[in-house]
Amino acid sequence: MEAARRPRLGLSRRRPRPAGGPSGGRPWFLLGGDERERLWAELLRTVSPELILDHEVPSLPAFPGQEPRCGPEPTEVFTVGPKTFSWTPFPPDLWGPGRSYRLLHGAGGHLESPARSLPQRPAPDPCRAPRVEQQPSVEGAAALRSCPMCQKEFAPRLTQLDVDSHLAQCLAESTEDVTW
């Protein structure tokens, strides 16, 4: 009887928020210059409330669509046996650890300009193809000289990936517990 008195709960669809406010519901990267800078300053204040933005606000990081574009990457051709393959290399990593923006300096929350915080070195050319680097061979005291499961000797020219691959294969085929 008590269940009959309770109202039934039901699910209802969420109504979209009305497109109000200064931005009109447009994404930040499509806004005009002044409004975009105001939102950027507001974001910086939100991240660090003790921040004082009386002076110039650090420049806004470039949106991926605003970065300079270059033509199609040149294809590299290589031959394996009788077949010839073409390959387009990946572009270089433009946002690696040396390219990050450091806007806040220390615990005090003082702003730094991204240009002052980055080391002074030439920016990488986004149109330049990356160099293929050889992986160093396994050397040193920590390197295994042979497989602990099958006792196969590892050649000194093998890379760490080759050694790890062999160890994984041996471990997968093994039915014994191995203590390292």
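Positions of Cβ are set from backbone N, Cα and C atoms, glycine also.
Per Swiss-Prot, Zn(2+) binding site is recorded for Cys147, Cys150, His166, Cys170. Taking Cβ-Cβ distances under 8 Å and a sequence gap of 6 or more within the same chain, the neighbours of Cys147 (mutagenesis position) are Phe154, His166, Leu167, Cys170.
For the mutagenesis experiment Cys147 to Ala, the note given by Swiss-Prot reads: Abolishes binding to ubiquitin. Abolishes binding to ubiquitin; when associated with A-150.
Cβ neighbour count for Cys150 (mutagenesis position) (all protein chains, 10 Å cutoff from its Cβ): 12. Quoted from Swiss-Prot for the published mutagenesis Cys150 to Ala: Abolishes binding to ubiquitin; when associated with A-147.
Its Cβ taken as reference, Asp164 (mutagenesis position) is surrounded by 13 other Cβ atoms within 10 Å in the chains shown. For Asp164 to Ala, Swiss-Prot lists a mutagenesis experiment annotated as follows: Abolishes binding to ubiquitin.
What Swiss-Prot notes for the published mutagenesis of Cys170 to Ala is this: Abolishes binding to ubiquitin. Cys170 (mutagenesis position) carries a helical DSSP state (H, G or I).
Other Cβ atoms within 10 Å of the Cβ of Cys170 (mutagenesis position), summed over all protein chains shown, number 15.
Of all Cβ atoms in the shown protein chains, 17 besides its own fall within 10 Å of the Cβ of His166 (Zn(2+) binding site). Counting in whole angstrom, Asp164 (mutagenesis position) lies 14 from Cys150 (mutagenesis position) by their C-alpha atoms.
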